[in-house]
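Engineer: Handing you this structure, nothing more for now.
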Amino acid sequence: MEEKVGNLKPNMESVNVTVRVLEASEARQIQTKNGVRTISEAIVGDETGRVKLTLWGKHAGSIKEGQVVKIENAWTTAFKGQVQLNAGSKTKIAEASEDGFPESSQIPENTPTAPQQMRGGGRGFRGGGRRYGRRGGRRQENEEGEEE
């Protein structure tokens with residue numbers, strides 16, 4: 001099922017959206033608890049609002065301002081009271097048709113906000129990061145959505 005940006009909430013998994021890229025940064029490397037990772041950031045939106053998108057790994061730097069893209073299997077987090085969308089190794093991003101899609105100037109400025117209890121400065125807990133194998137051992141996903 002496809003979501004609208006205005007309906008995004010923290011800790012959603014398997015998120016599918018079609019959005020226009022309003023701003024896009026170049027890829028850069030950052031240090032995380034799992035080592036050096038490549039990311040880029042973008043502001044994307046639809047007729048219901050706009051959201052910050054963090055592109056991890058192979059997706060970093062892959063989208064350009066003005067494009068309309070379909071994003072499949074993304075996830076959301078909360079940071080400083082705002083919902084953020086994330087695209088990792090299991091996410092698919094493809095260019096989509098612009099037919100009938102709002103122009104950048106028609107996309108509202110509003111952004112989805114996190115509930116009051118999730119307004120900390122750190123990365124929101126995704127809840128789905130834990131995976132249990134046949135032996136009951138816990139496996140954790142990193143920022144790119146890959147199991148460790």
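Placed from the backbone N, Cα and C atoms, the Cβ positions cover glycine too.
Original residues only.
Values in this document were obtained by computation on a predicted structure and should not be read as measured data.
Annotation of the mutagenesis experiment I30 to A in Swiss-Prot: Slight decrease in ssDNA binding. In Swiss-Prot, the entry for mutagenesis W56 to A states: Significantly weaker ssDNA binding. The structure shown retains the original residue. Annotation of the published mutagenesis W75 to A in Swiss-Prot: Slight decrease in ssDNA binding; the original residue is retained in the structure shown. Under mutagenesis, Swiss-Prot gives F79 to A with this note: Significantly weaker ssDNA binding.
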Engineer: Measuring Cα to Cα, how many angstrom lie between I30 (mutagenesis position) and W56 (mutagenesis position)?
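Structural biologist: The Cα atom of I30 (mutagenesis position) is 10 Å away from the Cα atom of W56 (mutagenesis position).
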Engineer: Whole-number Å only: compute the distance from the Cα of F79 (mutagenesis position) to the Cα of W56 (mutagenesis position).
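Structural biologist: Checking the Cα atoms of F79 (mutagenesis position) and W56 (mutagenesis position) gives a distance of 16 Å.
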Engineer: I'd like to know which of these mutagenesis positions, I30, W56, W75, F79, is least surrounded, judged by other CB atoms within 10 A.
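Structural biologist: Per-residue Cβ counts within 10 Å for the mutagenesis positions I30, W56, W75, F79 bottom out at I30.
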Engineer: What is the separation, in Å, between the Cα atoms of W56 (mutagenesis position) and W75 (mutagenesis position)?
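Structural biologist: Rounded to a whole number, the Cα-Cα distance is 12 Å.
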